[in-house]
Amino acid sequence: MSGESGQPEAGPSHAGLDWPNPERNRAGVPGGVIRRAGSQGPRSWIQKVLEQIMDSPRQCVTPSEVVPVTVLAVQRYLLEDEPRDTVPKPPLYCYDVTISDGVYQEKCYLDPSLNSLVYQNILKVGIQMRISRVSCLYNEKRIGQGILCIDNVHCGETSDSISLETPFRNRAHQEKPERPLRGGKSHYLALWNNEDPYGDIWLTDKQPEEHNFSDTKIISLSHLEMTWTNRRNFPALLVRILHKSKLRYYGKPDKKMIEPYQTFLEVADSSGTVSVIMWNALCPEWYKSLRVGLVLLLQDYSVKKSYPFRIQPVPVDPQIKLISTMEICLNLRDPPTNIIIIPEKQVKPEWRLPKLNHRFTTRSELDDMPENCICDVIGLLVFVGRVQRSKKKENREDFWSYRWIHIADGTSEQPFIVELFSTSQPEIFENIYPMAYFVCTQLKVVRNDNQVPKLLYLTTTNESGVFITGHRGQPYTYDAKVKNFIQWIRTKSDSGEQKNMVIGGYYPYPPVPETFSKYSSSIKVESLLTAISEVRKEIEDLQYREQKRIAIQGIITAIKYIPHSSATESASASETLRNANRPSTSQAARVEIQERNGKRHQDDEPVNSQYFQTTSTNLSLSNKIRILQGPHANPVAVPQPGASVQTKGIKPGMPSIFNRRANINANLQGKARKTISDRWESQLWREKKFGLIDHLHYSRVYPESIPRKFMFEHRKFLSDQYNSQPAKYVPPEGRPPKLDDFKSARSLGHFEVTILGLNHEIAIDVAFLPMYCPEDIRTSQIDTLLTSMNYSCAYPQDTTGNDRLPGPRAVAGDIIKAATELDRVHIVGILDICNLGNNKVEVYLHKIYSPENTS
């Protein structure tokens, strides 16, 4: 897709031009006065634009030639207020965009009027774009650095061939550490959140060093608590790290802090535990080198009264005194703190430093754990959702990054469901995939037993940490529950487990309650209901991977079933490579389903009542379709593409509506098939659809919305698809497959649902993506559309024996029949909306409340 934008006629500032000299030796130079280039060597478009700006007195020009350039980096930073700003502005994040014309690279400043292209992930790395207006501005805090400003741009498609070998025209742009083009900040931020350390200012090479304690005076924490108010100089502290928080970025435009970071450490000695706050420039120097369990010697610190509203984490040992009256502060200066990591081999027993006590919980124990209880878990990742974002505060530019994961530990049929927020460990958060052994600490239990389905999941806290590699040698490996998990893993085979692994896609968790009144009391928003006339703005205001849940009122007037297309049911990438000369299993399954379902070619007319009666009759109560309802339901049973899917009660060879249709259409064999579809539309819709003032079309299902069967050999590609867009271009490994090459973990296809506003003036088309499984006696009866449109979990299991599921067409018939029963009924629809980037938005119907369950 492409995006086009451009607001200002001139750049943000105008100043005399004094560009660094871009010599034509493909090496770049550090500075000087620009010179006209000779005719030798390849001609650089960037060079020509700079020469054109030099000749323009307004310093804002339209290039004489507009050619595509490649985007190699999009980097974000906070720009402080200008001196003329008397009223502090909200955070204004700026973007530097590195482009290449094939001859040179150039780091450019993106005019803030174009920031929305980054917010929507339209301007991103790897694409070609055409810059149609540029200007010049200077960083007045640095000598002789003229900056090329992008004022108008047209974003194109992803480039097929990208080279990273072209040099920077200006050598200053490749100096380390990287610095933003404007302002006084020394570093870039992560592109999509403020919690992750990003860039080369974050050091990782701090090593333990032996220390001679003969001349070191050490004070205990309890003694320091009693005497700190009467001291000017504090003796050293010898402590062990028990908890480490994620980073907090507190930068604001009106604050002049160079590196405004903060992190908390909970440390302890034999006398107590206390909070340690690491400030500012110490965070980039030390944060990534410090880990839970290390022993530290702290010298030249400061002490202050503790912040009264901060809640300290639960102590790892309840016998240790919790010191909450003071805090230890570590700074680069005033005074300059000295931190030493003590090697574990030098730690003496007489120091009596506390050991780490993990609180590992098994999945079978989770059902009985109270809300807000803190625990650690270990298990096998069986589902890894896409990275999503939620806004921290309305009308702000700050977001949380999170993803949903499922962890199995062998103690229950149910997995742990974990809401995993970024823990300032991007090297792990962005590289998790199914089949990995996963440890997460300091998780909090979230539960609600008073709603249907019951709510039970875990969420990360400020002190949570994740581990995915390097488990050997970690203190938790000696825990009995960890050893039991390792024993369980040894009984599993990789090939047997892989077929049940799922990655990515739309994941509508947590489920909403069974009544609208409970839903109303469970959410915290200013306006409970969104007018259907406001839905378009709600959707357009979403930023990249931002997911929201809104409620609208309306009337369901039409529904249409869309089976899996050939694209979404194609063979997996590895099967395509291995079985190029023979039909794939999924292809065989498609043929079987098409034959069973009668190759319907003439489905534009509404489904008639005979179809509903036949479908309803053939679905016995004991094998009714059930939509999975939250964590207390059985794992989803997804029929394998090659397996026989048969409606109970229909014997092979028995005439059915499907077989009758197949016979009717047999003479059409060899002709192009239309997409099979079943639909219904109400008389009200026929009367109103041509007189609407607006009809919103948001029912398209994109490949990114489909959860996929995980293939270990393509883990890097699949992980990249469901991670956030990177800030810097990374070349793919070999020839990457396409997302549609991987099998869908859903077996039913989807529905297009039309909801007409209560005033009959505006309608919206949305998608509904159910997944079904055999009846679960632990969940309530699900016989109507009202209860089936709820949370569907991507956790597939094989069907065995007599547990075969009815075919997708039978399920679709049941759902469409339920829709007809809502004709002219006022409902409340819960919509999940998410911006997928690049002008793609998903709008999915999560649940509908009828008048019976709105009270």
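Numbers here mean position along the shown chain, with the first residue as 1.
Every residue gets a Cβ built from N, Cα and C, even glycine.
Among the mutagenesis entries in Swiss-Prot is Arg240 to Glu, noted as: Decreased binding to single-stranded DNA; when associated with E-248; 252-E--E-256; A-279; E-304; E-310 and A-327. Look at Arg240 (mutagenesis position): DSSP puts it in a strand. Sequence-distant neighbours of Arg240 (mutagenesis position) (same chain, 6+ apart, CB under 8 A from its CB) are Val267, Ala268, Asp269, Gly293, Leu294, Val295, Leu296, Leu353, Pro354, Leu356.
If you take the C-beta of Arg248 (mutagenesis position) and look for same-chain residues 6 or more apart in sequence within under 8 angstroms, you find Glu195, Tyr261, Gln262, Thr263. Secondary structure from DSSP puts Arg248 (mutagenesis position) in a beta strand. Record note (Swiss-Prot), mutagenesis Arg248 to Glu: Decreased binding to single-stranded DNA; when associated with E-240; 252-E--E-256; A-279; E-304; E-310 and A-327. The unchanged residue is displayed.
As a published mutagenesis entry, Trp279 to Ala appears in Swiss-Prot alongside the note: Decreased binding to single-stranded DNA; when associated with E-240; E-248; 252-E--E-256; E-304; E-310 and A-327. For Trp279 (mutagenesis position), the same-chain residues lying six or more positions away in sequence with a CB closer than 8 A to its CB are Tyr261, Gln262, Cys329, Leu330, Asn331, Leu332. DSSP classifies Trp279 (mutagenesis position) as strand under the three-state reduction.
According to DSSP, Lys304 (mutagenesis position) is assigned to a strand segment. Annotation of the mutagenesis experiment Lys304 to Glu in Swiss-Prot: Decreased binding to single-stranded DNA; when associated with E-240; E-248; 252-E--E-256; A-279; E-310 and A-327.
A coil conformation is recorded for Arg310 (mutagenesis position) in the three-state DSSP classification, outside any helix or strand. Looking at Swiss-Prot, the entry for mutagenesis of Arg310 to Glu says: Decreased binding to single-stranded DNA; when associated with E-240; E-248; 252-E--E-256; A-279; E-304 and A-327.
For the published mutagenesis Glu327 to Ala, Swiss-Prot gives the following note: Decreased binding to single-stranded DNA; when associated with E-240; E-248; 252-E--E-256; A-279; E-304 and E-310. Contacts of Glu327 (mutagenesis position) defined by a Cβ separation under 8 A and a same-chain sequence distance of 6+ are given as Val274, Ser275, Val276, Ile277, Val303, Lys304, Lys305, Ser306, Tyr307, in order along the sequence.
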Structural state of Glu327 (mutagenesis position), classified by DSSP into three states: strand
